[in-house]
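Working notes for the structure below.
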Amino acid sequence: MSPSAVDDAPKATGAAISVKPNIGVFTNPKHDLWISEAEPSADAVKSGADLKPGEVTIAVRSTGICGSDVHFWHAGCIGPMIVEGDHILGHESAGEVIAVHPTVSSLQIGDRVAIEPNIICNACEPCLTGRYNGCEKVEFLSTPPVPGLLRRYVNHPAVWCHKIGNMSWENGALLEPLSVALAGMQRAKVQLGDPVLVCGAGPIGLVSMLCAAAAGACPLVITDISESRLAFAKEICPRVTTHRIEIGKSAEETAKSIVSSFGGVEPAVTLECTGVESSIAAAIWASKFGGKVFVIGVGKNEISIPFMRASVREVDIQLQYRYSNTWPRAIRLIESGVIDLSKFVTHRFPLEDAVKAFETSADPKSGAIKVMIQSLD
């Protein structure tokens, strides 16, 4: 049974699509960044020859640059995940289905989808208990050695492609960072009226702030070292209180100033989105007795924390690894307008200018919140 694939001028949502050469954004252990030919080839996209059972071919439209993408480029690793050869980046993507294997019935050519960037084994305990983010054999796109989504075309299992209807391509790509925040909210168990601290006004911190606000956190405080990022936080969430972190202060001193921003109330839950040792320590010092510090951010392999402060105050410390079962919820939140990410994309680049896009994302002076790469016109 041969795959059902696009022709040289395939139809999708009523318009002809020409298949261009497939190119991708690569890095390597030498920290080079470049654009080169990628798989599947244009010929394979046209014929559907590379499609496996259960897969569809997606013409990627928009991909956001994540901090982890920049980290793999600059550092060559995140913990034990090491770039060992030529490696394609990107895992925040949405696009259009342009070819469907005959075994797939859930999607058809022309469907607009967001790509959940993992492939799991469906056999290990985490998979069988619904926590597939802990899959022992997971292939997470853009995490070495699995190539990422910063390409024009990609084959992906249909089960991990979520229909987004008329949602914009950019919002479809932003479902991935929203899923990170939702996973944190779900496990941190933020409740109506909880005083919530969000550490870090980067994309994940900002999305987490919006989620906490939607969940009824009150009061709500967000911290950062950047005045411009805090101003952006206030713009998209007027009721948040912003708190600029002063570099050089001890964690205990920082905690006291944070509690002052709460009006003397100690946070019940902290959504720590930086992974920075000093920020985690300050959050522990600031927490109420029986409070929780939930670490979403990615940090160093080993850090020091104020252990006895956490002990005598019974502060729960939890951590997060990616997400599971969040995408349908994320889609509903954006479609309904409960979460508005329309201002998040501050910079846009075509795929051909991806190197400049990465330089912009990595430059603190650029003012970038989310840099979006558009793979196709």
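Placement of Cβ uses the backbone N, Cα and C atoms for every residue, glycine included.
As written in Swiss-Prot, here are the features:
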BINDING   Cys66, His91, Glu92, Glu176  Zn(2+) 1 binding site
BINDING   Cys121, Cys124, Cys127, Cys135  Zn(2+) 2 binding site
BINDING   Pro203, Ile204, Asp224, Arg229, Ile296, Gln320, Tyr321, Arg322  NAD(+) binding site
MUTAGEN   Ala362 to Thr  Alters cofactor specificity from NAD to NADP; when associated with 224-SR-225
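Projection of Swiss-Prot feature records onto the structure.
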residue	record	DSSP class
His91	Zn(2+) 1 binding site	coil
Cys121	Zn(2+) 2 binding site	coil
Cys127	Zn(2+) 2 binding site	helix
Glu176	Zn(2+) 1 binding site	helix
Pro203	NAD(+) binding site	helix
Arg229	NAD(+) binding site	helix
Ile296	NAD(+) binding site	coil
Gln320	NAD(+) binding site	coil
Ala362	mutagenesis position	helix
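Under a cutoff of 8 A between CB atoms, and with a sequence separation of 6+ in the same chain, the neighbours of Glu176 (Zn(2+) 1 binding site) are Gly64, Cys66, His91, Glu92, Ser93, Ala114, Glu116, Pro117.
Of all the recorded positions given, namely Cys135, Ile204, Ile296, Ala362, the one with the smallest number of surrounding CB atoms inside 10 A is Ala362. Cα of Cys121 (Zn(2+) 2 binding site) to Cα of Arg322 (NAD(+) binding site): a span of 16 Å.
Looking only at the recorded positions Cys124, Cys127, Cys135, Ala362, the one with its C-alpha closest to Tyr321 (NAD(+) binding site) is Cys135.
Taking the Cα atom of each, Pro203 (NAD(+) binding site) and Ala362 (mutagenesis position) are about 13 angstrom apart. Cα of Cys135 (Zn(2+) 2 binding site) to Cα of Arg322 (NAD(+) binding site): a span of 11 Å. Cys124 (Zn(2+) 2 binding site) and Ile204 (NAD(+) binding site) are 29 Å apart (CA-CA, integer value). Spacing of Ala362 (mutagenesis position) relative to Asp224 (NAD(+) binding site) is 17 Å (Cα to Cα, whole number).
Between the two most distant C-alpha atoms of the annotated NAD(+) binders (Pro203, Ile204, Asp224, Arg229, Ile296, Gln320, Tyr321, Arg322) there are 25 Å.
Around Pro203 (NAD(+) binding site), taking its Cβ as the centre, 26 other Cβ atoms fall within 10 Å, counting all chains. Taking Cα separation as the measure, Cys127 (Zn(2+) 2 binding site) is nearest to Arg322 of the binding-site residues Asp224, Arg229, Gln320, Arg322. You'll find the Cα of Arg322 (NAD(+) binding site) roughly 17 Å from the Cα of Cys124 (Zn(2+) 2 binding site). Within the same chain, residues at least 6 positions away in sequence whose Cβ sits under 8 Å from that of Gln320 (NAD(+) binding site) are Val180, Ala183, Gly184, Arg187, Phe294, Val295, Ile296.
Note on His91 (Zn(2+) 1 binding site): other Cβ atoms within 10 Å of its Cβ, all shown chains, come to 24.
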